[in-house]
Structures are given as C-alpha cells and as structure tokens.
Amino acid sequence: MAALPVFIPAESFPSILSHETLINHFRTNLPKHSSTITSPVRQNYTVSSPSSLLLMPSWSSSSSLPYMGVKLVTYFPHNSSQNLPGIHGSYTLFSSTTGQTLATMDGTVLTLYRTSSVSGLGSKILARDDSQVLIMVGSGALAPHLIKSHLAAKPSLRRVIIWNRTPQRAQELAETLSKDPQHKEISFDSHDSLDQIIPLGDIISCATNSTVPLVKGEFLKPGTHLDLVGSFSHEMKECDDNAIQRGSVFVDNDTAMIEAGELAGAFERGVIKREDICGNLVELIKGDKEGRKSSTDITVFKSVGSGTVDLLTAQLVHETYLSRC
C-alpha cells in the first residue's frame, strides 16, 4: 500500500530548511540536473479581471531525481480590502516513476526560500569575500529571506541597512531582525535616503515592484555586487542603464534576458547587447564562465526564477521532512 501524501505547511519550513542548506543544495544539484529538468513556460489565466491563476509545471528525466511537480499561484490584487494577501500558492510534488502524489506544500514560502537562496548563491560566487555592508532595497515578505541568504553566503557581512519607500516598514524590519539570536553579531538599521546609502554597499539586494530605477549606477562604488530580484516584466526596473553598463552582468537563467525590464530595456536602447551578458548561474557554478575578475569589478546578478529551482527546493523539503518522521 502506497504511503499517503504529506502536507507541509508554511510554519514547518523553518524547522526543515535553512537558506544555507538550500544554497548548497542548488550549488551541488543545479549543474547535475538542470539539463534533465523540463520547465515549460508558465501558464497564466485571467479568471476574473484582474485576478489570475498561474501554473508552473516541471519534471525530471533523471533516475536520481524521480520527481515532477507543479506550482499553482493565484493573484487577487483586491484582497487588500479584506486584509488578505494578494498572492497565494501551493506546490504539489509527484513521483515521476509512478505518478503518485507525494506531498503538497505551501508554495508561497517555498518561493521565498528558493528565490532568496538563488540570490545567495549568486552572492556567494560573485560578491567579494571581504564584503561587510549589505543594503536591502525593499522590506516586503522577500526581504528578510534575502538578508538571511546573503548573510549565509558571505559570513564577512557585519552591517545591514534597509531602505523602503515607507521608512517605518524598513525600521520595523530592522528592529525585528536585530532581535534574532542567530544574527547577534550583525548591526541592523534603516535609512530613508537610498542615494546616500548606495555608496556604502558591498552587496546591494533589491526586491521591489518598482517601475522606475531605484539604484543609480553613478553611486555604485568599485567592487559592489548588485542583486536584482524584483522585476519580471518589461515595465519593471530596479536600476538604471548606468548600473547595467558599469557592471559585469550575470543571470540565473536565460529567461531573465527576455522578461526582466532592466535587461530587455537595455537591449532595446542599445545600452548593451545580449552577447554582453557574461553567463548564467549554472555556467558560473561549473566554472565555464568566469565571475568576478578583480576586487574593483562591479557585478550584477539578475534573477527571475524557474521551475527547475522550484522542483529542487520541493525535493529537499520533501526528503528532509521524511527523514525526520
């Protein structure tokens, strides 16, 4: 008799998963499995405008990764009037051998962990090893995960400065993180002028839905690593053309060159060409492409996510959960 599927709620993730563990899991398994995982273009259905349903399937052909899965996300922007989140998600994991349902887990938290850990891995490879100051641009749900991922990736970090359009939210996040005993060696504070703190950053991580450039290239100091997470459409952009022009630009996968406003816009305006993109995450991990070449290089890492990292995250969550039962 087959085992019953398990349900893994959001509250269980912190006891199952750490950002450092997931970063290492990606570093080991992305080169091994990226060519064996199929991730079709996500399907987006308008169910009643402006609300929508998104489906993101992926499956592996490797016997060492016998899984397939699908992330289902609902987007209901008017939920704020009911004091509810606008986005909800779940992830269902199946056996690719028998087709049996193995687990259903919270898709929103899975996405927060996988997105931030991809950024953490980019930082681990591209940021300077003596980086001390992290600037966090944005203070939404993803921000604390990004901060924890960068801290795990670069143990040299000693100070985190948070900026948000609403200064109070940045201050509240800084106060919350400063109470975390895991980060008692780290100084957390907030600032209301982004232009003033950008020159301080060794690593700058952005997670916003901005349609106007927030990070200006003129303020980036030599040696900075710029991590761009928020944009996923041509209308969105978190930095200006100067930042893209000054940096060595890397992507998590090639879809970023199509979807991300910072890159698609730069291509259209002739600021850079597609051939100027220095490599993707798998190429960096494998050493096929060179990352940082000197301590004064500015590196830019743009990520948009993929079904591949969703599946690898679900694999780790499921297998870790079972090992502890």
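Cβ atoms are placed via backbone N, Cα and C, with glycine included.
Within 10 Å of the Cβ of G89 (mutagenesis position) there are 19 other Cβ atoms, across all protein chains. What Swiss-Prot notes for the published mutagenesis of G89 to E is this: In sard4-3; compromises systemic acquired resistance (SAR).
One mutagenesis experiment named in Swiss-Prot is G138 to D, and its note says In sard4-4; compromises systemic acquired resistance (SAR). Taking a C-beta cut-off of under 8 angstroms and a sequence separation of 6 or more, G138 (mutagenesis position) has the following same-chain neighbours: W163, N164, C206, A207, T208, G230.
One mutagenesis experiment named in Swiss-Prot is S205 to N, and its note says In sard4-1; compromises systemic acquired resistance (SAR). DSSP assigns S205 (mutagenesis position) to a strand.
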CA pair G89 (mutagenesis position) / S205 (mutagenesis position), Å rounded to integer, equals 24
